[in-house]
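K.L.:
Mind looking over this structure? Questions follow.
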Amino acid sequence: MDIKVHFHDFSHVRIDCEESTFHELRDFFSFEADGYRFNPRFRYGNWDGRIRLLDYNRLLPFGLVGQIKKFCDNFGYKAWIDPQINEKEELSRKDFDEWLSKLEIYSGNKRIEPHWYQKDAVFEGLVNRRRILNLPTSAGKSLIQALLARYYLENYEGKILIIVPTTALTTQMADDFVDYRLFSHAMIKKIGGGASKDDKYKNDAPVVVGTWQTVVKQPKEWFSQFGMMMNDECHLATGKSISSIISGLNNCMFKFGLSGSLRDGKANIMQYVGMFGEIFKPVTTSKLMEDGQVTELKINSIFLRYPDEFTTKLKGKTYQEEIKIITGLSKRNKWIAKLAIKLAQKDENAFVMFKHVSHGKAIFDLIKNEYDKVYYVSGEVDTETRNIMKTLAENGKGIIIVASYGVFSTGISVKNLHHVVLAHGVKSKIIVLQTIGRVLRKHGSKTIATVWDLIDSAGVKPKSANTKKKYVHLNYLLKHGIDRIQRYADEKFNYVMKTVNL
């Protein structure tokens, strides 16, 4: 046998093969890192820009075993794989459905039944003991995690670790588990920024929830108590911190990553798969809309067209310079403030999303001068204040929240939300999809959710009237806007394009 793959622990497998084959495998499991050209280590010749997932100790992330078969097929090798690696949970769909039917699950005071795609995700995860469960925002990922955790505690000894991206989500996840009536507060220990005084005394709690920033600081022996690990919003999980957490969880048989939008790029995908196993995507956002599970979505892609004189001056600026100039335009910010007020005056709630604090504060001040019910949220606003604003939006009408992408694009859930205005045009697929997800949650006060995507059209027009090209030069924010429209088309979202002359 050319390659032998041995079980090492629940985080890694060990490769046994000849030296020349090992180097071929190491190349096969190496990928160019995203943005490596901009990394100082690459620029100074200290790194070749590649991420290598097979290390010199011949250890490969557990989830990548399936890729070894592809390697063998491509290069004509034969492999033996330790049977322990492919062990599955002995659970039939019939037994799973029977177990699920006996659970009494609630949302508030109303008894609920998990949706078909939630059931499929839980079953797929349990049987395989690891999976990336890729479901759209608003598909009820916290219920999926609660059911996975409940099954584990009923059938295994050991604790469950849930990693979330923000302190606000630590509290939200714990509250959701209790709301479903699948767990009591005493069974859940919050650690780090989201913890309360009571959490100190919950050392026997079987479920531990914390941010990766808190978890990564724990001593190595702390990780040995966990038999199941779930990483919520796992698209934020690339990098050394999460890899070191996964490596510490070498006794942990069940590992799940949950996300609504995985990062593109082979290196990213392979890192996810290595940590959590294969990707399982049971449902799309467009299917959820079709089935009436989330609010219908309309995207207004508004091209803000600038005068020719301005576009010529903008040409040749760096990306950062362009952002600074455009977000600093008084006329543009006044237009955004006017739009937000107009939406709020219809008794509908609107979020205005910004990236840079100076831009957010400028928009907030313009709205505040004309309208009372406006609030500002960014990383500098503490979690408690954010939660108060979340409650205000959930229970109020005609409220405007000027919010940073960093705080509100990931995980904060407000159902009573009608409009999202993208005041800063971002390139990141993840931020765009997560932000859209915030507006899709169903609420009795809305039949349609609207995203206002502002695209700064400062392309330079050709001097000759005979040329077929509309623009001879595209500015960065226009290019990013066109990319977002392509993303909407890929996701089968309903979008319209309009032009507004500034």
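Glycine is no exception: its Cβ is also placed from the backbone N, Cα and C atoms.
No noted substitution is present; original residues retained.
Remember, predicted model here, so these are calculated numbers, not experimental data.
Pasting the relevant annotations from Swiss-Prot:
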type: BINDING; residues: Leu135, Pro136, Thr137, Ser138, Ala139, Gly140, Lys141, Ser142; note: ATP binding site
type: DOMAIN; residues: 122-280; note: domain 'Helicase ATP-binding'
type: DOMAIN; residues: 335-501; note: domain 'Helicase C-terminal'
type: MUTAGEN; residues: Lys141 to Arg; note: Loss of helicase and ATPase activity. Does not catalyze HJ branch migration, still binds HJ DNA
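Mind mapping these onto the model and telling me what they sit next to?
P.N.:
Mapped onto three states, the DSSP output places Pro136 (ATP binding site) in coil.
Model confidence over the domain 'Helicase ATP-binding' (122-280) is summarised by a mean pLDDT of 85.
The Cβ of Lys141 (mutagenesis position) has 24 neighbouring Cβ atoms from other residues within 10 Å, across all protein chains displayed. In the three-state DSSP scheme, Lys141 (mutagenesis position) is classed as helix.
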K.L.:
Report the residues of the chain - excluding Leu135, Pro136, Thr137, Ser138, Ala139, Gly140, Lys141, Ser142 - with C-beta within 8 Å of the mean position of the site's C-beta atoms, for the recorded ATP site, in sequence order.
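P.N.:
After dropping the recorded site residues, what remains is Ile144, Gly260, Gly437.
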K.L.:
Would you mind listing, in sequence order, the residues at least six apart from Pro136 (ATP binding site) in the same chain with a Cβ closer than 8 Å to its Cβ?
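P.N.:
In sequence order, Gly260, Val283, Thr284, Thr285, Leu288, Val294, Leu433, Gly437, Leu440 meet the Cβ cut-off.
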